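As recorded in Swiss-Prot:
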type	residues	note
VARIANT	ARG100 to Leu	In strain: Isolate MAV-PS1
VARIANT	SER129 to Trp	In strain: Isolate MAV-PS1
VARIANT	ALA134 to Thr	In strain: Isolate MAV-PS1
Amino acid sequence: MNSVGRRNNRRRNGPRRARRVSAVRRMVVVQPNRAGPKRRARRRTRGGGANLISGPAGRTEVFVFSVNDLKANSSGTIKFGPDLSQCPALSGGILKSYHRYKITNVKVEFKSHASASTVGAMFIELDTSCSQSALGSYINSFTISKSATKTFTAQQIDGKEFRESTVNQFYMLYKANGSTSDTAGQFIITIRVANMTPK
């Protein structure tokens, strides 16, 4: 009789052990749900980074244009801004799409097409007041018979602050001192323009 009682005790204990095991299994099922909020948090982080990229400063673009058929006695004025007729992509394009802009860098390449016997120099001057009508300084120059490049920074062209897209930033005046109308060459000009506040 006592041995039968022991077997019955084992049977009663059996289901209790099974319930303990099943309880552990239910805890395991809950664990994958804990990773859910972490994945959502990572997605929010990526979204925040993308919002920081698109700000009110707009975009920066590089434009390249040329001034052709320069002669050994040529002179003229290039107006950098909405009156830059030599670069319609800027004056008639991007500046009509933004309220404010600034030119931060200018590279002026004089590409000579003159013969080795052509005498003279091509002088250029930057006018940030946009008021000069004639060359007043002969510091920056190119030899007509040789190709060369000059680069001007934002400080030299008044390009540190944004301005209205209806206002020119600076002029570049040029004048060759040759005595003939022989072919001199061309300017190839590269400018970097930052735009702000789309229209």
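Cβ coordinates are placed from backbone N, Cα and C, and glycine is handled just like the others.
The local packing around ALA134 (variant position), expressed as other Cβ atoms within 10 Å of its Cβ over all shown chains, amounts to 9.
Cβ contacts within 10 Å of SER129 (variant position), excluding its own Cβ and spanning all protein chains shown: 8. Within the same chain, residues at least six positions away from ARG100 (variant position) with a Cβ under 8 Å of its Cβ are PHE162, ARG163, GLU164, SER165, ASN195, MET196, THR197.
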